[in-house]
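Heads up: the structure comes next, in C-alpha coordinates.
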Amino acid sequence: MTNTRKTHPLIKIINHSFIDLPAPSNISAWWNFGSLLGLCLTMQILTGLFLAMHYTSDTLTAFSSITHICRDVNYGWLIRYAHANGASMFFICLFLHVGRGVYYGSYTYFETWNIGVILLFMVMATAFMGYVLPWGQMSXWGATVITKLLSAIPYIGTTLVEWIWGGFSVDKATLTRFFAFHFILPFIIAALAMVHLLFLHETGSNNPSGLISDSDKIPFHPYYTIKDTLGVLLLILILMILVLFSPDLLGDPDNYTPANPLSTPPHIKPEWYFLFAYAILRSIPNKLGGVLALVFSILILMLFPLLHLSKQRSMMFRPLSQCMFWILVADLITLTWIGGQPVEYPYTIIGQLASILYFAIILLILPIISLIENKLLKW
(Lines of atoms letter the chains of each structure in order from A and count residues from 1; the text may use other names and numbers.)
(Lines give C-alpha, C1' and ligand atoms only; values in the text may rest on other atoms or scores of the structure.)
Protein backbone atom coordinates (compact mmCIF):
# COMPACT_ATOMS: atom_id res chain seq x y z
CA MET A 1 0.00 0.00 0.00
CA THR A 2 1.41 3.41 -0.96
CA ASN A 3 1.90 6.12 1.60
CA THR A 4 -0.95 8.69 1.73
CA ARG A 5 1.46 11.60 2.00
CA LYS A 6 2.96 10.58 -1.34
CA THR A 7 -0.32 10.03 -3.21
CA HIS A 8 -2.91 12.43 -1.77
CA PRO A 9 -3.16 15.42 -4.20
CA LEU A 10 -2.92 18.08 -1.46
CA ILE A 11 -0.69 16.35 1.09
CA LYS A 12 1.80 15.37 -1.62
CA ILE A 13 2.47 19.09 -2.36
CA ILE A 14 3.30 19.65 1.33
CA ASN A 15 5.36 16.44 1.30
CA HIS A 16 7.46 17.58 -1.68
CA SER A 17 7.96 21.02 -0.12
CA PHE A 18 8.69 20.29 3.55
CA ILE A 19 9.16 16.56 4.18
CA ASP A 20 10.80 14.61 1.34
CA LEU A 21 12.43 17.70 -0.16
CA PRO A 22 16.06 16.89 -1.11
CA ALA A 23 18.24 19.50 0.64
CA PRO A 24 22.02 20.05 0.53
CA SER A 25 23.73 18.35 3.48
CA ASN A 26 25.91 21.34 4.35
CA ILE A 27 23.55 24.34 4.60
CA SER A 28 24.32 26.43 7.67
CA ALA A 29 22.14 28.38 10.12
CA TRP A 30 22.05 31.23 7.55
CA TRP A 31 19.48 29.11 5.67
CA ASN A 32 17.12 29.21 8.69
CA PHE A 33 15.75 32.66 7.91
CA GLY A 34 13.40 31.54 5.13
CA SER A 35 11.35 29.46 7.56
CA LEU A 36 11.62 32.21 10.19
CA LEU A 37 10.18 34.71 7.69
CA GLY A 38 7.27 32.31 7.13
CA LEU A 39 6.76 32.20 10.90
CA CYS A 40 6.96 36.01 11.18
CA LEU A 41 4.39 36.44 8.40
CA THR A 42 1.98 33.95 10.01
CA MET A 43 2.43 35.63 13.40
CA GLN A 44 1.86 39.11 11.93
CA ILE A 45 -1.31 37.98 10.11
CA LEU A 46 -2.72 36.38 13.29
CA THR A 47 -1.88 39.22 15.70
CA GLY A 48 -3.02 41.72 13.05
CA LEU A 49 -6.34 39.93 12.67
CA PHE A 50 -7.05 40.19 16.41
CA LEU A 51 -5.99 43.86 16.45
CA ALA A 52 -8.28 44.60 13.48
CA MET A 53 -11.22 43.25 15.52
CA HIS A 54 -10.82 46.14 17.97
CA TYR A 55 -9.28 48.88 15.80
CA THR A 56 -11.26 51.70 14.17
CA SER A 57 -9.78 53.39 11.10
CA ASP A 58 -11.14 56.87 11.78
CA THR A 59 -8.96 59.89 12.58
CA LEU A 60 -11.12 60.73 15.62
CA THR A 61 -11.04 57.28 17.20
CA ALA A 62 -7.91 55.48 15.84
CA PHE A 63 -5.58 56.64 18.65
CA SER A 64 -8.21 55.92 21.32
CA SER A 65 -8.89 52.46 19.87
CA ILE A 66 -5.20 51.56 20.28
CA THR A 67 -5.36 52.78 23.91
CA HIS A 68 -8.54 50.70 24.36
CA ILE A 69 -6.77 47.61 22.95
CA CYS A 70 -3.87 48.05 25.37
CA ARG A 71 -6.00 48.78 28.46
CA ASP A 72 -9.35 47.00 28.11
CA VAL A 73 -8.94 44.05 25.72
CA ASN A 74 -7.78 40.76 27.29
CA TYR A 75 -4.06 40.52 26.55
CA GLY A 76 -4.54 43.38 24.07
CA TRP A 77 -1.22 44.92 25.14
CA LEU A 78 0.53 41.62 24.39
CA ILE A 79 -1.07 41.32 20.93
CA ARG A 80 -0.30 44.96 20.09
CA TYR A 81 3.36 44.81 21.15
CA ALA A 82 3.87 41.35 19.62
CA HIS A 83 2.61 42.84 16.34
CA ALA A 84 4.75 46.01 16.55
CA ASN A 85 7.94 44.19 17.60
CA GLY A 86 7.10 41.27 15.32
CA ALA A 87 7.57 43.72 12.45
CA SER A 88 11.08 44.48 13.73
CA MET A 89 11.89 40.77 13.94
CA PHE A 90 10.46 40.35 10.42
CA PHE A 91 12.86 42.97 9.06
CA ILE A 92 15.86 41.59 10.98
CA CYS A 93 15.16 38.18 9.39
CA LEU A 94 14.61 39.83 5.98
CA PHE A 95 17.92 41.73 6.07
CA LEU A 96 19.82 38.62 7.20
CA HIS A 97 18.07 36.51 4.53
CA VAL A 98 19.00 39.01 1.77
CA GLY A 99 22.53 39.36 3.18
CA ARG A 100 22.97 35.58 3.06
CA GLY A 101 21.73 35.61 -0.55
CA VAL A 102 24.32 38.23 -1.49
CA TYR A 103 27.19 36.54 0.37
CA TYR A 104 26.59 33.03 -0.97
CA GLY A 105 25.55 34.05 -4.50
CA SER A 106 21.95 32.82 -4.19
CA TYR A 107 20.94 35.63 -6.55
CA THR A 108 21.99 33.46 -9.50
CA TYR A 109 18.53 31.89 -9.20
CA PHE A 110 16.99 34.78 -11.20
CA GLU A 111 13.27 34.16 -10.65
CA THR A 112 13.58 33.29 -6.95
CA TRP A 113 15.76 36.36 -6.34
CA ASN A 114 13.60 38.84 -8.26
CA ILE A 115 10.40 37.64 -6.58
CA GLY A 116 12.28 38.02 -3.28
CA VAL A 117 13.08 41.67 -4.11
CA ILE A 118 9.39 42.29 -4.99
CA LEU A 119 8.48 40.66 -1.65
CA LEU A 120 10.90 43.02 0.14
CA PHE A 121 9.21 46.03 -1.50
CA MET A 122 5.77 44.73 -0.52
CA VAL A 123 6.76 44.09 3.10
CA MET A 124 8.22 47.62 3.29
CA ALA A 125 4.98 49.08 1.88
CA THR A 126 2.90 47.06 4.36
CA ALA A 127 5.08 48.10 7.33
CA PHE A 128 4.91 51.77 6.29
CA MET A 129 1.10 51.68 6.10
CA GLY A 130 0.92 49.84 9.43
CA TYR A 131 2.99 52.57 11.10
CA VAL A 132 0.37 55.14 10.04
CA LEU A 133 -2.54 53.30 11.70
CA PRO A 134 -2.03 54.25 15.41
CA TRP A 135 -2.47 57.89 14.29
CA GLY A 136 0.18 59.33 16.59
CA GLN A 137 2.33 62.35 15.67
CA MET A 138 4.99 60.30 13.89
CA SER A 139 2.27 58.28 12.08
CA UNK A 140 0.55 61.30 10.53
CA TRP A 141 3.71 63.24 9.78
CA GLY A 142 5.60 60.18 8.50
CA ALA A 143 2.68 59.46 6.15
CA THR A 144 2.67 63.10 4.97
CA VAL A 145 6.43 63.27 4.33
CA ILE A 146 6.74 59.89 2.58
CA THR A 147 3.63 60.21 0.39
CA LYS A 148 4.59 63.78 -0.56
CA LEU A 149 7.79 62.40 -2.08
CA LEU A 150 5.65 61.16 -4.98
CA SER A 151 4.95 64.81 -5.88
CA ALA A 152 8.54 64.84 -7.24
CA ILE A 153 7.33 62.73 -10.19
CA PRO A 154 7.18 65.15 -13.15
CA TYR A 155 3.78 66.22 -14.52
CA ILE A 156 1.54 63.74 -12.61
CA GLY A 157 3.18 64.04 -9.16
CA THR A 158 0.78 66.43 -7.39
CA THR A 159 -2.32 64.73 -8.82
CA LEU A 160 -0.95 61.33 -7.79
CA VAL A 161 -0.33 62.46 -4.19
CA GLU A 162 -3.84 63.94 -3.85
CA TRP A 163 -5.27 60.75 -5.34
CA ILE A 164 -3.39 58.62 -2.74
CA TRP A 165 -4.47 60.97 0.07
CA GLY A 166 -8.10 61.04 -1.07
CA GLY A 167 -8.08 64.80 -0.44
CA PHE A 168 -5.72 67.72 -0.02
CA SER A 169 -3.96 66.38 3.07
CA VAL A 170 -3.41 63.14 5.00
CA ASP A 171 -6.82 62.71 6.62
CA LYS A 172 -9.66 60.27 7.31
CA ALA A 173 -9.75 58.94 3.71
CA THR A 174 -5.99 58.26 3.81
CA LEU A 175 -6.19 56.38 7.12
CA THR A 176 -9.13 54.23 5.95
CA ARG A 177 -7.45 53.20 2.69
CA PHE A 178 -4.12 52.56 4.43
CA PHE A 179 -5.93 50.22 6.83
CA ALA A 180 -7.58 48.41 3.89
CA PHE A 181 -4.23 48.00 2.10
CA HIS A 182 -2.43 47.04 5.31
CA PHE A 183 -4.98 44.26 5.81
CA ILE A 184 -4.89 42.83 2.26
CA LEU A 185 -1.14 43.08 1.45
CA PRO A 186 0.06 40.34 3.87
CA PHE A 187 -2.15 37.82 2.06
CA ILE A 188 -0.69 38.88 -1.28
CA ILE A 189 2.78 38.55 0.33
CA ALA A 190 1.87 35.01 1.49
CA ALA A 191 0.80 34.07 -2.06
CA LEU A 192 4.01 35.54 -3.52
CA ALA A 193 6.08 33.69 -0.89
CA MET A 194 4.59 30.46 -2.23
CA VAL A 195 5.66 31.43 -5.77
CA HIS A 196 9.11 32.27 -4.29
CA LEU A 197 9.27 28.71 -2.89
CA LEU A 198 7.92 27.21 -6.13
CA PHE A 199 10.81 28.71 -8.11
CA LEU A 200 13.32 27.75 -5.41
CA HIS A 201 12.18 24.11 -5.54
CA GLU A 202 12.67 24.11 -9.31
CA THR A 203 16.42 24.51 -8.78
CA GLY A 204 16.92 23.31 -5.22
CA SER A 205 18.69 25.25 -2.47
CA ASN A 206 22.10 26.82 -2.82
CA ASN A 207 24.74 25.93 -0.20
CA PRO A 208 27.69 27.73 1.46
CA SER A 209 30.28 26.40 -1.00
CA GLY A 210 28.22 27.57 -4.00
CA LEU A 211 28.92 24.22 -5.68
CA ILE A 212 26.29 21.89 -7.18
CA SER A 213 25.14 19.54 -4.41
CA ASP A 214 22.99 17.07 -6.40
CA SER A 215 25.28 14.19 -5.47
CA ASP A 216 24.90 14.82 -1.74
CA LYS A 217 21.30 15.51 -0.68
CA ILE A 218 19.45 14.66 2.53
CA PRO A 219 15.68 14.74 3.25
CA PHE A 220 14.38 18.01 4.70
CA HIS A 221 12.57 16.10 7.47
CA PRO A 222 13.82 15.32 10.12
CA TYR A 223 17.19 17.09 9.64
CA TYR A 224 16.14 20.62 8.76
CA THR A 225 12.76 20.54 10.51
CA ILE A 226 14.67 20.06 13.78
CA LYS A 227 17.21 22.71 12.80
CA ASP A 228 14.43 25.19 11.88
CA THR A 229 12.64 24.47 15.18
CA LEU A 230 15.72 25.68 17.07
CA GLY A 231 15.62 28.92 15.03
CA VAL A 232 11.90 29.30 15.75
CA LEU A 233 12.46 28.90 19.51
CA LEU A 234 15.29 31.47 19.48
CA LEU A 235 13.17 33.94 17.47
CA ILE A 236 10.21 33.59 19.85
CA LEU A 237 12.55 33.94 22.85
CA ILE A 238 14.07 37.20 21.50
CA LEU A 239 10.63 38.53 20.53
CA MET A 240 9.14 37.75 23.95
CA ILE A 241 12.09 39.36 25.77
CA LEU A 242 11.51 42.47 23.64
CA VAL A 243 7.72 42.47 24.11
CA LEU A 244 7.70 41.74 27.85
CA PHE A 245 10.70 43.78 29.01
CA SER A 246 11.06 46.78 26.68
CA PRO A 247 8.18 46.90 24.18
CA ASP A 248 8.86 50.53 23.25
CA LEU A 249 12.61 50.14 22.74
CA LEU A 250 12.36 50.37 18.94
CA GLY A 251 9.38 52.75 18.76
CA ASP A 252 9.23 56.55 18.77
CA PRO A 253 7.97 58.41 21.88
CA ASP A 254 6.32 60.99 19.57
CA ASN A 255 3.81 58.33 18.54
CA TYR A 256 2.27 58.45 22.02
CA THR A 257 1.05 61.96 21.20
CA PRO A 258 -2.17 61.99 19.13
CA ALA A 259 -1.66 63.26 15.56
CA ASN A 260 -1.87 67.03 15.26
CA PRO A 261 -1.58 68.48 11.73
CA LEU A 262 -0.84 71.93 13.23
CA SER A 263 2.36 71.02 15.09
CA THR A 264 5.33 69.39 13.37
CA PRO A 265 7.54 67.07 15.48
CA PRO A 266 11.18 68.32 15.73
CA HIS A 267 12.58 65.26 13.93
CA ILE A 268 10.41 63.31 11.50
CA LYS A 269 11.85 59.83 11.05
CA PRO A 270 10.46 56.42 10.07
CA GLU A 271 10.88 53.14 11.97
CA TRP A 272 14.48 51.90 12.41
CA TYR A 273 14.26 49.40 9.52
CA PHE A 274 13.70 52.20 6.98
CA LEU A 275 16.42 54.52 8.29
CA PHE A 276 19.15 53.37 5.86
CA ALA A 277 16.91 54.20 2.86
CA TYR A 278 15.77 57.44 4.55
CA ALA A 279 19.42 58.49 5.02
CA ILE A 280 20.09 57.88 1.29
CA LEU A 281 16.98 59.93 0.44
CA ARG A 282 18.11 62.84 2.64
CA SER A 283 21.70 62.82 1.40
CA ILE A 284 20.63 64.14 -2.03
CA PRO A 285 19.63 67.83 -1.99
CA ASN A 286 17.38 67.45 -5.07
CA LYS A 287 13.85 66.10 -4.39
CA LEU A 288 13.47 63.91 -7.49
CA GLY A 289 17.08 62.72 -7.20
CA GLY A 290 16.47 61.74 -3.58
CA VAL A 291 13.33 59.77 -4.46
CA LEU A 292 15.15 57.95 -7.29
CA ALA A 293 18.08 57.13 -4.97
CA LEU A 294 15.61 55.85 -2.35
CA VAL A 295 13.88 53.50 -4.82
CA PHE A 296 17.16 52.45 -6.44
CA SER A 297 18.72 51.64 -3.03
CA ILE A 298 16.40 48.58 -2.92
CA LEU A 299 15.93 48.04 -6.67
CA ILE A 300 19.73 47.72 -7.01
CA LEU A 301 19.35 44.22 -5.54
CA MET A 302 17.85 43.14 -8.88
CA LEU A 303 21.16 44.04 -10.57
CA PHE A 304 23.22 41.58 -8.49
CA PRO A 305 22.85 38.68 -10.98
CA LEU A 306 24.04 40.97 -13.81
CA LEU A 307 26.97 42.35 -11.79
CA HIS A 308 28.25 38.90 -10.80
CA LEU A 309 31.52 38.63 -12.74
CA SER A 310 33.28 36.08 -10.55
CA LYS A 311 33.90 32.54 -11.76
CA GLN A 312 32.87 31.33 -8.32
CA ARG A 313 29.32 31.60 -7.06
CA SER A 314 29.81 31.98 -3.31
CA MET A 315 32.07 34.43 -1.45
CA MET A 316 33.21 31.57 0.78
CA PHE A 317 36.58 31.25 -1.00
CA ARG A 318 36.95 34.92 -2.03
CA PRO A 319 38.56 36.88 0.84
CA LEU A 320 38.72 40.24 -1.02
CA SER A 321 35.01 40.11 -1.84
CA GLN A 322 34.32 39.10 1.76
CA CYS A 323 36.11 42.24 2.98
CA MET A 324 33.99 44.42 0.68
CA PHE A 325 30.81 42.63 1.76
CA TRP A 326 31.46 43.37 5.43
CA ILE A 327 32.38 46.99 4.60
CA LEU A 328 28.97 47.17 2.86
CA VAL A 329 27.28 45.82 6.02
CA ALA A 330 29.13 48.41 8.16
CA ASP A 331 28.08 51.10 5.65
CA LEU A 332 24.41 50.08 5.97
CA ILE A 333 24.65 50.21 9.77
CA THR A 334 26.20 53.70 9.45
CA LEU A 335 23.34 54.79 7.15
CA THR A 336 20.80 53.43 9.66
CA TRP A 337 22.43 55.52 12.42
CA ILE A 338 22.55 58.64 10.20
CA GLY A 339 18.88 58.27 9.26
CA GLY A 340 17.93 58.76 12.90
CA GLN A 341 20.09 61.88 13.37
CA PRO A 342 19.06 65.52 12.74
CA VAL A 343 19.96 67.15 9.38
CA GLU A 344 23.06 69.06 10.49
CA TYR A 345 26.87 68.92 10.29
CA PRO A 346 28.61 66.41 10.56
CA TYR A 347 25.68 63.99 9.99
CA THR A 348 24.85 65.30 6.51
CA ILE A 349 28.37 64.78 5.14
CA ILE A 350 28.67 61.32 6.76
CA GLY A 351 25.31 60.39 5.19
CA GLN A 352 26.43 61.58 1.75
CA LEU A 353 29.72 59.68 1.93
CA ALA A 354 27.99 56.52 3.19
CA SER A 355 25.40 56.76 0.37
CA ILE A 356 28.13 57.14 -2.29
CA LEU A 357 30.03 54.20 -0.78
CA TYR A 358 26.86 52.04 -0.77
CA PHE A 359 26.27 52.46 -4.51
CA ALA A 360 30.01 52.37 -5.33
CA ILE A 361 30.57 49.02 -3.58
CA ILE A 362 27.65 47.34 -5.34
CA LEU A 363 28.02 48.86 -8.82
CA LEU A 364 31.81 49.21 -9.10
CA ILE A 365 34.01 47.81 -6.36
CA LEU A 366 32.52 44.29 -5.99
CA PRO A 367 32.51 43.55 -9.77
CA ILE A 368 36.09 44.89 -10.15
CA ILE A 369 37.30 42.83 -7.17
CA SER A 370 35.60 39.75 -8.68
CA LEU A 371 37.64 40.23 -11.87
CA ILE A 372 40.86 40.70 -9.84
CA GLU A 373 40.14 37.45 -7.94
CA ASN A 374 39.55 35.62 -11.24
CA LYS A 375 42.98 36.85 -12.43
CA LEU A 376 44.69 35.87 -9.17
CA LEU A 377 43.22 32.37 -9.43
CA LYS A 378 44.26 32.22 -13.14
CA TRP A 379 40.64 31.64 -14.11
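Note: Cβ is positioned from N, Cα and C throughout, glycine not excepted.
Residues or ranges marked as heme b b562 binding site by Swiss-Prot on the basis of similarity to another entry: His83, His182. Counting only same-chain residues at least 6 apart in sequence, those with a Cβ under 8 Å from the Cβ of His182 (heme b b562 binding site) are Gly48, Thr126, Met129, Gly130, Leu133.
The Cβ of His196 (heme b b566 binding site) lies under 8 Å from the Cβ of Thr112, Ile115, Gly116, Leu119, each on the same chain and at least six residues away in sequence. Annotation source Swiss-Prot lists heme b b566 binding site at His97, His196, citing similarity to another entry.
According to Swiss-Prot, the feature ubiquinone binding site maps to His201. Around His201 (ubiquinone binding site), the same-chain residues at least 6 positions away in sequence with a Cβ under 8 Å from its Cβ are His16, Ser17, Leu21. Following the DSSP three-state reduction, the secondary structure of His201 (ubiquinone binding site) is helix.
Look at Lys148 (variant position): DSSP puts it in a helix. Natural variation at this site is recorded by Swiss-Prot as Lys148 to Asn, annotated: In strain: Isolate IDB_23765.
According to DSSP, Met240 (variant position) is assigned to a helical segment. If you take the C-beta of Met240 (variant position) and look for same-chain residues 6 or more apart in sequence within under 8 angstroms, you find none. Where Swiss-Prot documents Met240 to Val as a natural variant, the accompanying text is: In strain: Isolate IDB_23765.
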Practice prompt. Provide the number of Cβ atoms within 10 Å of the Cβ of His83 (heme b b562 binding site), excluding the reference atom itself.
Written response: 21
Worksheet entry | recorded positions compared (His97, Lys148) - the one with the fewest other Cβ atoms within 10 Å | Lys148
Discussion item. To the nearest Å, how far is the Cα of His97 (heme b b566 binding site) from the Cα of His83 (heme b b562 binding site)?
Written reply: 20
